[in-house]
Amino acid sequence: MVILPVSQLSTNLGLSLVSPTKNNPVMGNVSERNQVNQPISAKRVAVVGAGVSGLAAAYKLKSNGLNVTLFEADSRAGGKLKTVVKDGLIWDEGANTMTESDEEVTSLFDDLGIREKLQLPISQNKRYIARDGLPVLLPSNPVALLKSNILSAKSKLQIMLEPFLWKKHNGAKVSDENAQESVAEFFERHFGKEFVDYLIDPFVAGTSGGDPQSLSMRHAFPELWNIENRFGSVISGFIQSKLSSKKEKGGEKQSSNKKPRVRGSFSFQGGMQTLVDTICKEFGEDELKLQSEVLSLSYSHNGSLTSENWSVSSMSNSTIQDQPYDAVVVTAPINNVKELKIMKVENPFSLDFIPEVSCLPLSVIITTFKKTNVKRPLEGFGVLVPSNEQHNGLKTLGTLFSSMMFPDRAPSDVYLYTTFVGGSRNRELAKASTDELKQIVSSDLQQLLGTEGEPTFVNHFYWSKAFPLYGRNYDSVLRAIEKMERDLPGLFYAGNHKGGLSVGKSIASGYKAAELAISYLESNKMTEETI
């Protein structure tokens, strides 16, 4: 879930890559193509995992003329994008919204022609956090923050003086890449502890299920980390970066007719599943293989420049099948990849060097209340609950006002709420029973919104591994992924373990992996042609 505007904390995790040149349409029968000097359009690429990263990677590969097979062990595509329609209600059990903060998302939307299906939330700038047991409207800009009562006068003064009084990390060079500073330590150095407790803490809980003490600043907020490296002061650096960005955008407007990106968060008509379904329509039955579990990967390159160095073994309906490919894009969770059987030139290739990644559990509870039984309804996006508010009896991470944002998600006489419980704050509570969670959610909503009586509808969905935790040692995970890609030519990794947790970052990760695969295949083709 995302409640705070991402732009307030500038959490761009992506790196742009130059898009490869479009190629000819896909050729027909694979067995008929020239093995010595194939056009790239005859190459075959396997994509393992049909979450949003896998779908994006497969779409990018196919749009460049490649033969693609997308393997998914589950009976449905989309991963953690999952919309349910039931009893006149529409809700998402995974991500509820996304942003268009990455150019890869813009490219995908334009190619799919899906913009007419975008659904913008009503009053999305009205977002709340709990303070002293009650919801408080979150200021939408720095000036409003200084005028509000959300922070003490001391904290406001520290924010205003940050350009002059910010502190370096333990007196060391700020740009020391070995520093494993937490999100809490970083923001406390710049803005103080209250800023962390009542703004950063609920934000990271709402976007990643994490807590600021456990998250790595460099990996959770790399743009702000880099701003400090360049400018020292976060405020000064942010202002200078924005001014520079405006100049660049001004130049782009004069030289191109690019469509402006959607500002803020949005969903789709019918929920986030609409994005998944739209992408899936681009693939035939032979390309998108559901309930097909990949058992093993085998790399057989022996030094000669021949195609189809990869073999993918998969099982569907108790039938095991081996198929040859020229490259593989893997998008499964890294802990699952670690357990995958891989052979390299007929020898087992161990992935023991990949560290275990801690993943955070999350329960999603959907409730409805008759409007007459909600005495203090709030218009807007939702409310986040800081960890400190547990002392005031609040146990949830936050609640989205789903039918306030999107009125078509529920009948006109009820309010639909989406509440989140668990994360690193309370892993055990995430695993509680539906009845227990119903009582917890009802209690929090009664305190925050004045709900009365029992909800008229309850649905509970549990994600045992909702988010990977970008902890202080996350460098070791990224180095392991790089080693895997380096040691296994033609294998590329994508997903929310690499590049960011949001839907947009996951799409960008899939696109970038596809671009690397295309570059790899083009490079091999050029080498073959010179021989």
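Just so you know, glycine gets a Cβ as well, placed from its N, Cα and C.
So, quick note: what you're seeing has the original residues, none of the substitutions.
As given in Swiss-Prot:
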- Met27 to Ile: Targeted to chloroplasts only, due to lack of alternative initiation (MUTAGEN)
- 49-54, 72-73, 94-97, Val294, 501-503: FAD binding site (BINDING)
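Residues within less than 8 Å, Cβ to Cβ, of Ser53 (FAD binding site) and separated from it by at least 6 positions along the same chain comprise Gly79, Thr331, Ala494, Gly495, Asn496, Ser506, Ile507, Ser509, Gly510, Ala513. Annotation note: Gly94 (FAD binding site) sits in a coil segment as assigned by DSSP.
Taking each of the binding-site residues Gly49, Gly51, Gly94 in turn and counting other Cβ atoms within 10 Å of its Cβ gives the largest count for Gly49. Using a 10 Å radius centred on the Cβ of Val294 (FAD binding site) and all shown protein chains, the other Cβ atoms total 22.
According to its DSSP assignment, Ser53 (FAD binding site) is helical.
The 10 Å shell around the Cβ of Ser502 (FAD binding site) contains 24 further Cβ atoms across the protein chains shown. Taken residue by residue with DSSP, Val294 (FAD binding site) is part of a strand. Less than 8 angstroms from the CB of Glu72 (FAD binding site) sit Gly49, Ala50, Gly54, Leu288, Lys289, Leu290, Gln291, Ser292, each of them six or more residues away in the same chain.
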